[in-house]
Amino acid sequence: MEGKKEEIREHYNSIRERGRESRQRSKTINIRNANNFIKACLIRLYTKRGDSVLDLGCGKGGDLLKYERAGIGEYYGVDIAEVSINDARVRARNMKRRFKVFFRAQDSYGRHMDLGKEFDVISSQFSFHYAFSTSESLDIAQRNIARHLRPGGYFIMTVPSRDVILERYKQGRMSNDFYKIELEKMEDVPMESVREYRFTLLDSVNNCIEYFVDFTRMVDGFKRLGLSLVERKGFIDFYEDEGRRNPELSKKMGLGCLTREESEVVGIYEVVVFRKLVPESDA
């Protein structure tokens, strides 16, 4: 398993930072814009002015500007890829911001982590599925989150939907011009037991190992740690609902109608939010 984790780390270390001009020319620009709009709305919904935020799997710091616009007071970014953390530091230095920033290169999903403080919001965008590599890894990741989330605080995430992927597998729709999913399945193994797959996304991810999210197990694990599920919604529904509620932001971010193939990529994912319960004595 360590070999696979190293492969994932090296994959993200190898991805070069692309300038805004290059991103705008990408064939996946509409997909990127849709994903960024969804993340911006998710941050708006669950982040208050002055909040402290722990961003797990922060990558190159692509959400820093979203948090600046949300008016947070402190940001702590953690990622397994050292190169990504260095790029995030550069991005933070070069932007106008009013909040404090800290970064740390660490595996927060498979290694015990204690930053010595709690946060109002913990975010995991397109990365928490890596916690499902083993049962032990998931347990460690969930304990890391519970340890660092303030009572009443929110854990917000975007993850691939196992249900969507398996439904497409049954229908034989596992790729288009933008993406490709390859299941690592042996003949005698039932689909319910398959834990991982290979994912490729044009201009972004190249045949990287990803893990299925066991939703029931995740909810049960967080429940034992005092976190309850407050929202679960597929990306397409979330995108359409928030587009109606935030027409100005939608226009500002250059959103348009997604093609069928673009929608297929966006529709792989879902929004999931947990809230840490407040002890009755503190309520």
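In case you wondered, yes, glycine gets a Cβ from its N, Cα and C as well.
Swiss-Prot lists Asn35, Asn36 with the feature mRNA binding site. Residues within less than 8 Å, Cβ to Cβ, of Asn35 (mRNA binding site) and separated from it by at least 6 positions along the same chain comprise Phe126, Thr158, Phe235, Val266, Tyr269. DSSP classifies Asn35 (mRNA binding site) as helix under the three-state reduction.
Taking Cβ-Cβ distances under 8 Å and a sequence gap of 6 or more within the same chain, the neighbours of Gln125 (S-adenosyl-L-methionine binding site) are Lys39, Asp55, Gly57, Asp63, Met157, Thr158. Per Swiss-Prot, the feature S-adenosyl-L-methionine binding site maps to Lys39, Gly57, Asp79, Asp107, Gln125, Tyr130.
According to Swiss-Prot, the feature domain 'mRNA cap 0 methyltransferase' maps to 26-277, an assignment based on sequence analysis.
Under its mutagenesis entries, Swiss-Prot includes Arg32 to Ala with the note: No effect. Loss of activity; when associated with A-60.
A sphere of 10 angstroms centred on the C-beta of Lys39 (mutagenesis position) encloses 19 other C-beta atoms. Per Swiss-Prot, mutagenesis Lys39 to Ala, Gln or Arg is noted as: Loss of activity.
Within 10 Å of the C-beta atom of Asp55 (mutagenesis position) sit 26 other C-beta atoms, taking all shown protein chains into account. Among the sequence features in Swiss-Prot, the mutagenesis site Asp55 to Glu is noted as follows: Reduces activity by 60%.
Annotation of the mutagenesis experiment Lys66 to Ala in Swiss-Prot: Reduces activity by 80%. DSSP classifies Lys66 (mutagenesis position) as helix under the three-state reduction. In the shown protein chains, 19 other C-beta atoms lie within 10 A of the C-beta of Lys66 (mutagenesis position).
Proximity of Asp79 (mutagenesis position) to non-local residues of its own chain (separation of 6 or more, Cβ distance below 8 Å) is seen for Tyr12, Leu56, Gly57, Cys58, Gly59, Ile85, Ala88, Phe103, Ala105, Gln106, given in sequence order. Among the sequence features in Swiss-Prot, the mutagenesis site Asp79 to Glu is noted as follows: Reduces activity by 77%.
When other Cβ atoms within 10 Å of the Cβ of Arg91 (mutagenesis position) are tallied across all protein chains shown, the result is 17. What Swiss-Prot notes for the published mutagenesis of Arg91 to Lys is this: Reduces activity by 96%.
Listed in Swiss-Prot as a mutagenesis experiment, Phe126 to Val is described as follows: Reduces activity by 84%. Cβ-based neighbour count (10 Å, all protein chains) for Phe126 (mutagenesis position) stands at 19.
DSSP assigns Phe126 (mutagenesis position) to coil in the three-state reduction, outside any helix or strand. Here Swiss-Prot notes a mutagenesis experiment, Phe126 to Ala or Asn, with the remark: Loss of activity.
In this view, Tyr130 (mutagenesis position) is surrounded by 25 other Cβ atoms within 10 Å of its Cβ, with every protein chain counted. Here the residue is the original one, while Swiss-Prot reports the published mutagenesis Tyr130 to Ala, Ser or Val with the comment Reduces activity by 98%.
The mutagenesis experiment Tyr130 to Leu is recorded by Swiss-Prot, whose note states: Reduces activity by 99%; when associated with A-129.
If you draw a 10 Å sphere around the CB of Leu201 (mutagenesis position), it holds 17 other CB atoms from the protein chains shown. Annotation of the published mutagenesis Leu201 to Ala in Swiss-Prot: No effect; the original residue is retained in the structure shown.
Here the residue is the original one, while Swiss-Prot reports the published mutagenesis Glu210 to Ala with the comment Reduces activity by 87%. Around Glu210 (mutagenesis position), the same-chain residues six or more apart in sequence whose CB sits under 8 Å from its CB are His129, Tyr130, Pro160, Glu196, Tyr197, Arg198, Phe199, listed in sequence order.
Under its mutagenesis entries, Swiss-Prot includes Tyr269 to Ala with the note: Reduced activity. Loss of activity; when associated with A-35. DSSP gives Tyr269 (mutagenesis position) a strand state.
Nearest neighbour of Arg91 (mutagenesis position) by Cα distance, taken over the recorded positions Arg32, Asn36, Lys66, Asp107, Leu201: Lys66. In three-state terms derived from DSSP, Asp107 (S-adenosyl-L-methionine binding site) belongs to neither a helical nor a strand segment and is classed as coil. Under the three-state DSSP scheme, Asp79 (mutagenesis position) falls in the strand class. When Cβ atoms from all protein chains are considered, those within 10 Å of Asp107 (S-adenosyl-L-methionine binding site) total 22, not counting its own.
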